[in-house]
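Okay, so here's the structure we're looking at.
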Amino acid sequence: MKLLPLLFVILIVCAILPDEASCDQSELERKEENFKDESREIVKRSCKKECSGSRRTKKCMQKCNREHGHGR
């Protein structure tokens, strides 16, 4: 009978704490999002270079982004 409260506490703690798989999944999602953000930034910088000077128009930037797969 003395073990019953201890088992109950362990059960509650296990239910509250996230399991290892969900932690790994969250970390993977964060890494994937960071990769997407970095990729967008790289494309944005290269398009700014490509569309620099007098060619730097909204149309040029949109075309460049579409060609690199980041068009909206």
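Even glycines carry a Cβ here, placed using N, Cα and C.
Mapped onto three states, the DSSP output places Ser46 (mutagenesis position) in helix. A C-beta separation below 8 Å, combined with a sequence spacing of at least six in one chain, links Ser46 (mutagenesis position) to Cys64, His68. Annotation of the mutagenesis experiment Ser46 to Ala in Swiss-Prot: Slight increase in inhibitory potency towards Kv1.1/KCNA1.
According to Swiss-Prot, the mutagenesis experiment Lys48 to Ala carries the annotation: Moderate decrease in inhibitory potency towards Kv1.1/KCNA1.
In the structure as shown, the Cβ atom of Lys58 (mutagenesis position) sits within 10 Å of 8 other Cβ atoms. In Swiss-Prot, a published mutagenesis experiment is listed as Lys58 to Ala, annotated Important decrease in inhibitory potency towards Kv1.1/KCNA1.
In the structure as shown, the Cβ atom of Lys59 (mutagenesis position) sits within 10 Å of 9 other Cβ atoms. What Swiss-Prot notes for the published mutagenesis of Lys59 to Ala is this: Important decrease in inhibitory potency towards Kv1.1/KCNA1.
For the pair Lys58 (mutagenesis position) and Lys48 (mutagenesis position), the C-alpha distance works out to 11 angstrom. Take the CB of Lys48 (mutagenesis position) and look out to 10 A: across all protein chains shown you find 13 other CB atoms.
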